[in-house]
Amino acid sequence: MDHLPIFCQLRDRDCLIVGGGDVAERKARLLLEAGARLTVNALTFIPQFTVWANEGMLTLVEGPFDETLLDSCWLAIAATDDDTVNQRVSDAAESRRIFCNVVDAPKAASFIMPSIIDRSPLMVAVSSGGTSPVLARLLREKLESLLPQHLGQVARYAGQLRARVKKQFATMGERRRFWEKFFVNDRLAQSLANADEKAVNATTERLFSEPLDHRGEVVLVGAGPGDAGLLTLKGLQQIQQADIVVYDRLVSDDIMNLVRRDADRVFVGKRAGYHCVPQEEINQILLREAQKGKRVVRLKGGDPFIFGRGGEELETLCHAGIPFSVVPGITAASGCSAYSGIPLTHRDYAQSVRLVTGHLKTGGELDWENLAAEKQTLVFYMGLNQAATIQEKLIAFGMQADMPVALVENGTSVKQRVVHGVLTQLGELAQQVESPALIIVGRVVALRDKLNWFSNH
């Protein structure tokens with residue numbers, strides 16, 4: 001992050017703009033809206049500045065840049081068409097430890113001005129860090145179309161109710177649940193937009209009188225195979241509403257960065273052959289936190305119901321009467337194969353696909369005879385340590401030794417690596433790959449040479 005987004009309280013604080021043209025006028029308008037005590041220093045001024053000065057809204061200082069004007073300032077903007085003057089303003093501000101924006105020169109500035117969506121008191125700022133102002137403007141226009149004009153009225157009304165909410169609801173969890181009901185109430189929003197005070201009061205009283213659901217809940221969310229762009233919209237909504245997120249090592253840092261900032265995070269990383277936290281203890285963590293009335297998200301790589309032990313976790317909650325729901329995710333087989341250019345089914349090569357765990361319970365055995373059948377694709381999860389056995393068993397039960405195989409490491413991420421060969425090489429290839437990795441076996445693997453789009457590795 002090259003710039004820290006902040007919102008400045010400038011009301012009744014001295015600010016300086018150097019420049020008297022159209023660009024300076026746009027900056028001045030923003031500072032005046034923010035309530036700043038504004039001084040504008042320039043050789044000449046466009047008429048709007050004179051209008052503002054005559055109305056007592058700002059002070060004009062005609063002449064060359066006078067750096068003593070910075071002595072009482074909190075913030076400065078250099079908006080002339082002379083790069084040398086702009087640099088002088090920046091240097092003078094820097095020497096006084098005053099933040100200075102230099103128009104169209106982000107490297108010379110100590111702060112930049114974002115594109116703004118104003119639904120006061122709700123403000124949304126969009127910035128490209130000065131690298132692409134046009135992109136920031138396009139995003140702002142998109143957001144403008146998505147955010148209702150009356151959103152500011154809703155936010156302002158919420159501010160009026162804060163003391164009452166704090167008095168009526170004792171815990172942060174209760175208050176958050178109330179506000180969630182408040183902000184999704186379309187009738188209230190429309191009544192505020194229509195200035196229908198009677199309807200606003202009636203809806204408000206109904207919201208305060210309705211009992212809150214004090215029970216906690218658990219939501220199993222599939223995070224997908226790695227690329228944060230593959231997280232579903234519903235999954236994103238859930239992790240941004242969570243009180244606590246219980247996650248494993250297959251959840252990428254990019255996805256964890258999307259979690260609500262003040263949510264508690266509990267790492268229960270697991271991998272085949274090693275469990276940081278035993279499964280039964282994970283079950284109890286989910287149960288214990290939900291019984292405290294918290295909204296718990298169990299965030300799992302891939303899909304929670306495909307070799308994710310999600311069913312076991314939900315059984316514990318079901319027996320305890322804890323409400324739960326499931327948000328599916330893109331499973332590793334689908335994501336990794338797509339990002340490797342390997343279609344799992346193809347009318348010429350595979351009429352079915354089998355998802356198989358390579359990590360069996362002690363004494364377990366797979367149906368190797370059916371797995372070795374023709375015209376299908378096999379995808380082994382957690383199979384690296386068993387790769388040599390998989391190779392041996394499939395050949396022993398009749399699969400052709402030259403059957404194409406691929407191993408996908410860190411699938412769908414920028415670190416994705418794919419090694420491929422034939423079945424007789426599977427055990428050897430597995431030595432070149434680190435977990436997390438997926439094994440794909442089938443004629444469709446040969447299509448990778450033509451269909452690989454994501455990586456040349």
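Quick reminder: no glycine exception, Cβ is built from N, Cα and C everywhere.
What you see is the original sequence, not a version with the noted changes.
Straight from Swiss-Prot, the features:
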- Asp248: active site, proton acceptor (ACT_SITE)
- Lys270: active site, proton donor (ACT_SITE)
- Asp22, Val23, Leu43, Thr44: NAD(+) binding site (BINDING)
- Pro225, Gly301, Gly302, Asp303, Ile306, Thr331, Ala332, Met382, Gly411, Ala437: S-adenosyl-L-methionine binding site (BINDING)
- Ser128 to Asp: Abolishes the methyltransferase activity and reduces 10 and 5-fold the dehydrogenase and ferrochelatase activities, respectively (MUTAGEN)
- Ser128 to Ala: Abolishes the methyltransferase activity and increases 3 and 4-fold the dehydrogenase and ferrochelatase activities, respectively (MUTAGEN)
- Leu250 to Ala: Abolishes the dehydrogenase and ferrochelatase activities and reduces 6-fold the methyltransferase activity (MUTAGEN)
- Lys270 to Ile: Abolishes the methyltransferase, dehydrogenase and ferrochelatase activities (MUTAGEN)
- Asn385 to Ala: Abolishes the dehydrogenase and ferrochelatase activities and reduces 10-fold the methyltransferase activity (MUTAGEN)
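Features per Swiss-Prot, on structure.
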residue : record                               : CB count, 10 Å
Asp22   : NAD(+) binding site                  : 10
Leu43   : NAD(+) binding site                  : 13
Thr44   : NAD(+) binding site                  : 9
Ser128  : mutagenesis position                 : 17
Pro225  : S-adenosyl-L-methionine binding site : 30
Asp248  : active site, proton acceptor         : 20
Leu250  : mutagenesis position                 : 21
Ile306  : S-adenosyl-L-methionine binding site : 18
Asn385  : mutagenesis position                 : 13
Gly411  : S-adenosyl-L-methionine binding site : 27
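Comparing Cα positions, Leu250 (mutagenesis position) lies closest to Ala332 out of the recorded positions Asp22, Ser128, Ala332, Asn385. Cβ atoms within 8 Å of the centroid of the Cβ atoms of Asp22, Val23, Leu43, Thr44 (the NAD(+) site) belong to the same-chain residues Gly19, Gly20, Gly21, Ala24, Glu25, Ala42, Phe45, Ile46, Ala79, Thr80, Asp81, site residues excluded.
In this structure, the CA atom of Ser128 (mutagenesis position) is 29 Å away from the CA atom of Gly411 (S-adenosyl-L-methionine binding site). In this structure, of the binding-site residues Val23, Ala332, the smallest number of CB atoms within 10 A of the CB marks Val23.
Sequence-distant contacts (6 or more apart, same chain, Cβ under 8 Å) of Gly302 (S-adenosyl-L-methionine binding site) comprise Gly222, Ala223, Gly224, Pro225, Leu250, Gly308, Gly329, Ile330, Thr331, Ala332, Gly335. Between the farthest pair of Cα atoms in the S-adenosyl-L-methionine binding residues (Pro225, Gly301, Gly302, Asp303, Ile306, Thr331, Ala332, Met382, Gly411, Ala437), the distance is 16 Å.
With Asp22, Val23, Leu43, Thr44 listed as the residues that bind NAD(+), the site has a largest C-alpha separation of 15 Å. Put simply, Asp22 (NAD(+) binding site) is 60 Å from Ile306 (S-adenosyl-L-methionine binding site) when counted between their Cα atoms.
DSSP assigns Asn385 (mutagenesis position) to a helix. Val23 (NAD(+) binding site) has Gly411 as its nearest neighbour among the recorded positions Asp248, Asn385, Gly411, going by CA to CA distance.
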